[in-house]
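Heads up: the structure comes next, in structure tokens.
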Amino acid sequence: MAQVAMSTLPVEDEESSESRMVVTFLMSALESMCKELAKSKAEVACIAVYETDVFVVGTERGRAFVNTRKDFQKDFVKYCVEEEEKAAEMHKMKSTTQANRMSVDAVEIETLRKTVEDYFCFCYGKALGKSTVVPVPYEKMLRDQSAVVVQGLPEGVAFKHPENYDLATLKWILENKAGISFIIKRPFLEPKKHVGGRVMVTDADRSILSPGGSCGPIKVKTEPTEDSGISLEMAAVTVKEESEDPDYYQYNIQAGPSETDDVDEKQPLSKPLQGSHHSSEGNEGTEMEVPAEDSTQHVPSETSEDPEVEVTIEDDDYSPPSKRPKANELPQPPVPEPANAGKRKVREFNFEKWNARITDLRKQVEELFERKYAQAIKAKGPVTIPYPLFQSHVEDLYVEGLPEGIPFRRPSTYGIPRLERILLAKERIRFVIKKHELLNSTREDLQLDKPASGVKEEWYARITKLRKMVDQLFCKKFAEALGSTEAKAVPYQKFEAHPNDLYVEGLPENIPFRSPSWYGIPRLEKIIQVGNRIKFVIKRPELLTHSTTEVTQPRTNTPVKEDWNVRITKLRKQVEEIFNLKFAQALGLTEAVKVPYPVFESNPEFLYVEGLPEGIPFRSPTWFGIPRLERIVRGSNKIKFVVKKPELVISYLPPGMASKINTKALQSPKRPRSPGSNSKVPEIEVTVEGPNNNNPQTSAVRTPTQTNGSNVPFKPRGREFSFEAWNAKITDLKQKVENLFNEKCGEALGLKQAVKVPFALFESFPEDFYVEGLPEGVPFRRPSTFGIPRLEKILRNKAKIKFIIKKPEMFETAIKESTSSKSPPRKINSSPNVNTTASGVEDLNIIQVTIPDDDNERLSKVEKARQLREQVNDLFSRKFGEAIGMGFPVKVPYRKITINPGCVVVDGMPPGVSFKAPSYLEISSMRRILDSAEFIKFTVIRPFPGLVINNQLVDQSESEGPVIQESAEPSQLEVPATEEIKETDGSSQIKQEPDPTW
């Protein structure tokens, strides 16, 4: 522990014990870091002062040095006291010079008041069930305070018009705006009396019953804007006497000045994100950010390369359907259009006006940034700002003077409020460049950094063509070096591993030899220009003997490639045979014995497996995908089963085998207590979720009701998994979700009866047919492809689900075609089973067509999607393995790459497709990724804890924890049938579905 000395600092207020514990804990963590630095032969000395305590932390030599120099400690304490006094004096000086800054503060306070007012209007609109801002009737709310309740205001702040708040209160409200919500309890009293002398005419009456049944139909009027004479409009209001759901009125709006940390620190990963598109990162309540490429996985990151489209909240009605916020709309029943609907449109913003405004502001900010950047590098004329470099080198390249809460990014990612605030602070903005060499070394690659959105497709087509040309050139030159006239695939890894024996001559200056996917357009063009000079030099041809086949296999996307299903089935069977043989050897038997996997999971202290590849837990082979199965097969020689208590597994062996086991012989050797302790290769211990290691219920383990336990996880508390109960539950949920989808589809067509959803049409035309209101992280697919958690999420969110059908004629044609093509078999099926099916759906009045091969067709599509996910995961694993210097595929830590932006960069992805786990990709996106497989490349910019590079763990102290978390990533938890999940109720345990925030 750090050494603590007592100083003579004056103490006015004693710190609470909790704060002191926090400081002590952090100091111990600092000391642990110093120990790790000492292992690298680095010396550290640190002095920390907290109230009356002086902490001396560092390595052994560092602490010894500081302890011998007491004058250092005294000087540091004295310096801290003086700085506190200076800070107090500065505070006084600021208060005295407040009058001199009134002009600056007037602009700032006006902006903050407008922001708070807009945010109050936004919250009030949500309470009324509208997706647009609604003016807040402040006078009525203050006069009748029990009608509308405002929750979440900071302690000590009363609700009133923002004009009555001072600067500090406005900032305080914006910092705590995440919890602010309006709750409408009842209509305002005396609705016919209005302040201001105007006589208002109301719209057509509309009402809605409370979902909780707490009160009857009510009418709530909204205040008009001050500058318009539009009549008041009635809004459908959902009234709740008490908030039954704490998240009902919460809309996940981030607060605080920090842009990169708030999302991860303040938003729990396990909580479903409602209205995540309204996440505001700074102190602006009126703007929201919508990802430009994909909305299925929303992890905001300021260092992300992909720009976000940020619009103000009033512009929701102008956003395209794919980028319109879907999870924030409260349910509203269809109501007749009011008579004055035409007048109401006057209150909405004009898109052309908004577009012209934001385009002009972005252009001004872009010119401002370029001018300031040119001043920093002392350049004349137009310059291009390397935005990715500023994001990846935040310590050496950054911008000062930006308004609080606004990060430095491309102007195209800002909304109108932030652009205006940046222009107000333009005099204070300054570019700081500490290392000019960072700009010079990559200047030629940065010419591609600023493509206009309109030319992105053209750029992608161009770079794809150039990379293919360079790849063909390299293959041709490589074949010439081998004395062949037919082009051969180049083993780039071998050339990187043996630079002295395998290298290339004639490349342009400062361009190393790598795979074409590493090059940008300028370098590719230079290589093509000197193509005649390029020559492959092979001094040791024997190094290439085993590489050609290895390299050509992943590069071929032809029908010669082995079928995925055959491949994974073969690998699983092979691993199953390895496990059975190793288990028999551990029991002293010569014949292979089937492994009772549930017994191993429930007794990890007495039954475990050593020698498994790093990061792979022991499970049934049916749980693994192709990358893990291949790693297990490669490392099969190291695998060893340890059976400390043979009596636990005897009841699961065939009758003839149990008598051959010598229990004493198995128990006599002294085996290590922990798996992997005697392994020569450092293994990371991975604990399988669920088992209770303290009280293993061995009595339940011995029960003879053991089926094919390879697929069924064993309950740690001794209760067995009931397949019948699980199957009944998931079948019922799937039927309910399917009925829900059919009902919503009928509503979208204006019908009172349900209509069977043509899922193929929704998959083929996602722009014309899509679904809004699904839970965060749940894509629209057939209910048969979901597991229990997602099915339950969909049913909980059923009120918000809405089908959007833009082309009803195409929809009706598809329904007619499917009905006409599948109706003849229906006449043949006149068995009692058909009658049962019809009676089961009679109450719902569903238009249903009985299809004999519907299940086969559905399963084939599910299997096809699984194959695509497996192939994409295999591709990512192989590319990631290449990036970290491994010669084999390595599981991609998707979650770590997401929460550590800038550490790993993925290049070569198709336009409009962002990098994420395959389970979150659409089928069309996965196909495009496989088509661009040659150009996808992982680049490790800076390692994160737990990353293995060239067989060396980056941070041994942190490796164990992350690996345990990574074992549950969606890309590696393969489920044989669908995305089945782990359900934790009293009697069953099913594999868990990946968290949507991963």
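Just so you know, glycine gets a Cβ as well, placed from its N, Cα and C.
For the published mutagenesis TYR248 to Phe, Swiss-Prot gives the following note: Abolishes BTK-mediated transcriptional activation. Abolishes BTK-mediated phosphorylation and impairs BTK-mediated transcriptional activation; when associated with F-398 and F-503.
In sequence order, PHE390, PHE408, VAL432 are the residues near TYR398 (mutagenesis position), counting only same-chain partners six or more apart with C-beta under 8 A. According to Swiss-Prot, the experimentally introduced change TYR398 to Phe is described as follows: Abolishes BTK-mediated transcriptional activation. Abolishes BTK-mediated phosphorylation and impairs BTK-mediated transcriptional activation; when associated with F-248 and F-503.
The secondary structure of TYR460 (mutagenesis position), as reduced to three states from DSSP, is helical. Around TYR460 (mutagenesis position), taking its Cβ as the centre, 18 other Cβ atoms fall within 10 Å, counting all chains. According to Swiss-Prot, the mutagenesis experiment TYR460 to Phe carries the annotation: No change on BTK-mediated transcriptional activation.
Other C-beta atoms found within 10 angstroms of the C-beta of TYR503 (mutagenesis position) number 16, with every protein chain shown included. Here Swiss-Prot notes a mutagenesis experiment, TYR503 to Phe, with the remark: Impairs BTK-mediated transcriptional activation. Abolishes BTK-mediated phosphorylation and impairs BTK-mediated transcriptional activation; when associated with F-248 and F-398.
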Between the Cα atoms of TYR503 (mutagenesis position) and TYR460 (mutagenesis position), find the distance and write it as a whole number of Å. 29
